[in-house]
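Here's the structure, in structure tokens; my notes come after.
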Amino acid sequence: MAIKEKQVQDYGENPIEVRDSDHYQNEYIEGFVEKWDELINWHARSSSEGEFFIKTLKEHGAKRVLDAATGTGFHSIRLIEAGFDVASVDGSVEMLVKAFENATRKDQILRTVHSDWRQVTRHIQERFDAVICLGNSFTHLFSEEDRRKTLAEFYSVLKHDGILILDQRNYDLILDEGFKSKHTYYYCGDNVKAEPEYVDDGLARFRYEFPDQSVYHLNMFPLRKDYVRRLLHEVGFQDITTYGDFQETYHQDDPDFYIHVAKKD
């Protein structure tokens, strides 16, 4: 029987030069995906988020939701359990496989779609009340063209008055003052270190170290909050509310994460 060769992340000779929107395909290898739930810790993340996303979706009358960054299925499964009709999209096959396994263990069946964000409308012809893109996923896009294309795709699959919920790490704080995460939201795993290894205006390279000493990386683009709000507006979203760590009132530099709720008029 052939022994399956262990995958490794490949950033070439100079990792900080890898600034490509398509490179996420090489980052979410099986070993990293298997540890992803250890990083986010479903129970702790559920406690830290509370009912924020469920409450926001219900306030806007949403019933059908497209989870554009399914990952290992955390939000898709929570929303299904809360009664929403969910389609689960991800560009990583490995993530979708893990998400389906996680859902099965909770006696749920995910409706998964493998698709790059920039081509969502090629694979999905339905329209949704809401699109969610969570887990700092949008920062995998390194070019403005890719960001605009992705937001336009999200806009297209939304019904009139539909909403996009998109989050991002507080890169303003990291770029201007350095990294000082409270580690309270999103990445809640015990004894898992998640911190930037290198940062400039075009790259935030994060290092993830697990209790077994295994180390993985992600190269992401450090998006500033006001830039994202401007892009959302220019693509067509008009009513945009930004929350800091699930609070509408926050000090500019305090949150670890921003959550944008943008309405299609």
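Glycine is treated like the rest: Cβ placed from N, Cα and C.
Just so you know, the substitutions we noted aren't modelled in this structure.
Per Swiss-Prot, these features apply:
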{"type": "BINDING", "residues": "Tyr28, Trp36, Arg45, Ala69, Asp90, Asp116, Trp117, Leu134", "note": "S-adenosyl-L-methionine binding site"}
{"type": "BINDING", "residues": "Asn136, Arg169, Tyr208", "note": "substrate binding site"}
{"type": "MUTAGEN", "residues": "Arg169 to Lys", "note": "The affinity for glycine and sarcosine decrease 50- and 63-fold, respectively, whereas the affinity for AdoMet changes only within 2-fold. Not able to catalyze the methylation of dimethylglycine"}
{"type": "MUTAGEN", "residues": "Arg169 to Glu", "note": "Completely inactive"}
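Annotated features taken from Swiss-Prot, shown on the structure.
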residue	record	CB count, 10 Å
Tyr28	S-adenosyl-L-methionine binding site	23
Trp36	S-adenosyl-L-methionine binding site	20
Ala69	S-adenosyl-L-methionine binding site	24
Asp90	S-adenosyl-L-methionine binding site	28
Asp116	S-adenosyl-L-methionine binding site	19
Trp117	S-adenosyl-L-methionine binding site	24
Leu134	S-adenosyl-L-methionine binding site	22
Asn136	substrate binding site	23
Arg169	mutagenesis position	24
Tyr208	substrate binding site	21
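For Asn136 (substrate binding site), the nearest of the recorded positions Tyr28, Trp36, Ala69, Trp117, Arg169 in terms of C-alpha separation is Arg169. Distance noted between the C-alpha atoms of Trp36 (S-adenosyl-L-methionine binding site) and Arg169 (mutagenesis position) is 17 Å.
Here Arg169 (mutagenesis position) is positioned 15 angstrom away from Ala69 (S-adenosyl-L-methionine binding site), judged by their C-alpha atoms.
In this structure, Asn136 (substrate binding site) belongs to neither helix nor strand by DSSP; it is coil. The two recorded residues Leu134 (S-adenosyl-L-methionine binding site) and Arg169 (mutagenesis position) have their Cα atoms spaced 10 Å from each other.
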